[in-house]
Amino acid sequence: MQMKLKSILLGAALLLGASGVAKADKGMWLLNELNQENLDRMRELGFTLPLDSLYSFDKPSIANAVVIFGGGCTGITVSDQGLIFTNHHCGYGAIQSQSTVDHDYLRDGFVSRTMGEELPIPGLSVKYLRKIVKVTDKVEGQLKGITDEMERLRKAQEVCQELAKKENADENQLCIVEPFYSNNEYFLIVYDVFKDVRMVFAPPSSVGKFGGDTDNWMWPRHTGDFSVFRVYAGADNRPAEYSKDNKPYKPVYFAAVSMQGYKADDYAMTIGFPGSTDRYLTSWGVEDRIENENNPRIEVRGIKQGIWKEAMSADQATRIKYASKYAQSANYWKNSIGMNRGLARLDVIGRKRAEERAFADWIRKNGKSAVYGDVLSSLEKAYKEGAKANREMTYLSETLFGGTEVVRFAQFANALATNPDAHAGILKSLDDKYKDYLPSLDRKVLPAMLDIVRRRIPADKLPDIFKNVIDKKFKGDTKKYADFVFDKSVVPYSDKFHAMLKSMDKEKFAKAIEKDPAVELSKSVIAAARAIQADAMANAYAIEKGKRLFFAGLREMYPGRALPSDANFTMRMSYGSIKGYEPQDGAWYNYHTTGKGVLEKQDPKSDEFAVQENILDLFRTKNYGRYAENGQLHIAFLSNNDITGGNSGSPVFDKNGRLIGLAFDGNWEAMSGDIEFEPDLQRTISVDIRYVLFMIDKWGQCPRLIQELKLI
């Protein structure tokens, strides 16, 4: 993935390299970097507005309405009272946090009839982009003469931090300096961070998650993947902590909502915050991703999710607690499966090797050997030498850091003992995790994860807990060891842990927690991870240097071609058209779906396709009102916009900058898109904004929200 400087310096996994050249109109473009070439192509596709209507330093623009929702999604401001539309799966954690067995908003949905009924969501934030400024010269000027890549990265991070500090951001702003274009350029970015965010409306999961894991990444799609929140501000309309006295935020700009629909080949544009892509990855990097990251992830998550699913199916309270965690895990699990299939189907490794041969020919014919001569060979060497460590780290991360939860809990517990000054923050984080945790379920997960670790990691790299405890005291029986941990440790149990914390002073607590079985396990796992990381880092720096030089070389090789920077969860736009596609020979997928498909798919015996009767009746009677087009209600649509994870909730705009949908997924046939964009196959799946309004109006009976919007 595209790595930030701090991730490179602190990361626990190998970094990836770069290759591949995207066409000028296929990319995730920085709005402040759009040029005449981009505009000409946008005009050709049907765009009608001036460029500064998208992003401007000195006047309101569409970018002012697009937000980072939570920690990894996008949202769009749609009213002058801070109303935000995003995806249901983006709001899923917030919906779950407010759900109980008696008030199950995941199952039944949530409708606030007044602003007073809107529910505050502790910990949820919304970020508005304030400005983005290129600072490449200021950073690069401090890097001259540094030849060691590790030192170069450290110095770059130091300079970036200094530039961010000089911005004098207040406590309600986030100021960062990010590397772009494979660490060849740098931009300073400032966000306003709003922390009073309230839940306004959520459809039932039978709508917002219709199709479940079966339909995830698939087309045709009939998912009403949306939820509604509101941003509140202080009396001065600036960000403020939650207060009952706060008022709805008055945004600089909000999006108008189109009721006009779309047809095939109409202009479509997304703006959002894509998380990471690897479009310049080399063939060796692609092999590494498949063998040493995706394959381990598929294996581990499949086993973990099977254990979770069985427990969730048997008990409603467990389902609520684990719903969000399961969805997040399964999403990336299925993505990895689809990515591997797509990479093979499209022969991406073969394409990358052809690109590498072209790069090598350019170097030879243009006398560039002194600068770029060893770039490809150094990348090949680094990937091959680092493959073993990367695979081991992925297995360790997926099993004991990301599989069983008790190891992470123990890390928090140990941090309380070793960082008493940060006591309140650590304890709050731990308590937040306790709310959605079942020790009895994790007791089943732990031995399954330990068994995978033993099978997949060499004996000399295993955490020493295997040799010293599991083998010595339990004769290798991981189930008996897991029972021991959960019987003797206080860490998995909120009540026991808090009782211990309250009954001891800091010194006694530190001594006691050090001997806790879960903490001993955690320390052993961390030590093993550090040893593997040490093996990985030398190759990681070599890969990072190769990436930087390879991209710089590509820019020289193609001087007249705009090469978009890989995604790094900063604001990007993508322009394209409404289009269906051919998934396989002899088949064609239409560019939109309708309510007819909901009735065809619905199945009361399936937890993924069951829909409440009162919703089905709306489809049966075709009670669509003004939201219909030719007597049908459009549910979802396709466009060839370029998106990835992080774009969830991104607004889809028409040629006039009006909202026509919310992006929520990509298609199964193009899961390789983070590495190789395939214009004939890759599609963005979006929920039609008219279906969103239909659910708010006809099902939710919430006209106050419709009245807030600017409908055109």
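Note: Cβ is positioned from N, Cα and C throughout, glycine not excepted.
Swiss-Prot annotations:
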ACT_SITE  HIS89  active site, charge relay system
ACT_SITE  ASP225  active site, charge relay system
ACT_SITE  SER648  active site, charge relay system
MUTAGEN   GLY666 to Arg  22% of wild-type catalytic activity toward Met-Leu-MCA. Acquires activity toward Leu-Asp- and Leu-Glu-MCA
MUTAGEN   GLY666 to Asp  Nearly abolishes catalytic activity toward Met-Leu-MCA
MUTAGEN   GLY666 to Ala  61% of wild-type catalytic activity toward Met-Leu-MCA
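Shown here: features listed in Swiss-Prot, placed on the structure.
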| residue | record | Cβ within 10 Å |
| --- | --- | --- |
| HIS89 | active site, charge relay system | 25 |
| ASP225 | active site, charge relay system | 30 |
| SER648 | active site, charge relay system | 27 |
| GLY666 | mutagenesis position | 24 |
Pairwise CA distance, GLY666 (mutagenesis position) versus SER648 (active site, charge relay system), rounded so that it is a whole Å: 10
Secondary-structure category, per DSSP, in which HIS89 (active site, charge relay system) falls: helix
Cα-Cα distance linking HIS89 (active site, charge relay system) and SER648 (active site, charge relay system), given in Å to the nearest integer: 8
Separation of alpha carbons, HIS89 (active site, charge relay system) and ASP225 (active site, charge relay system) (Å): 7
For GLY666 (mutagenesis position), the three-state class that DSSP assigns: strand
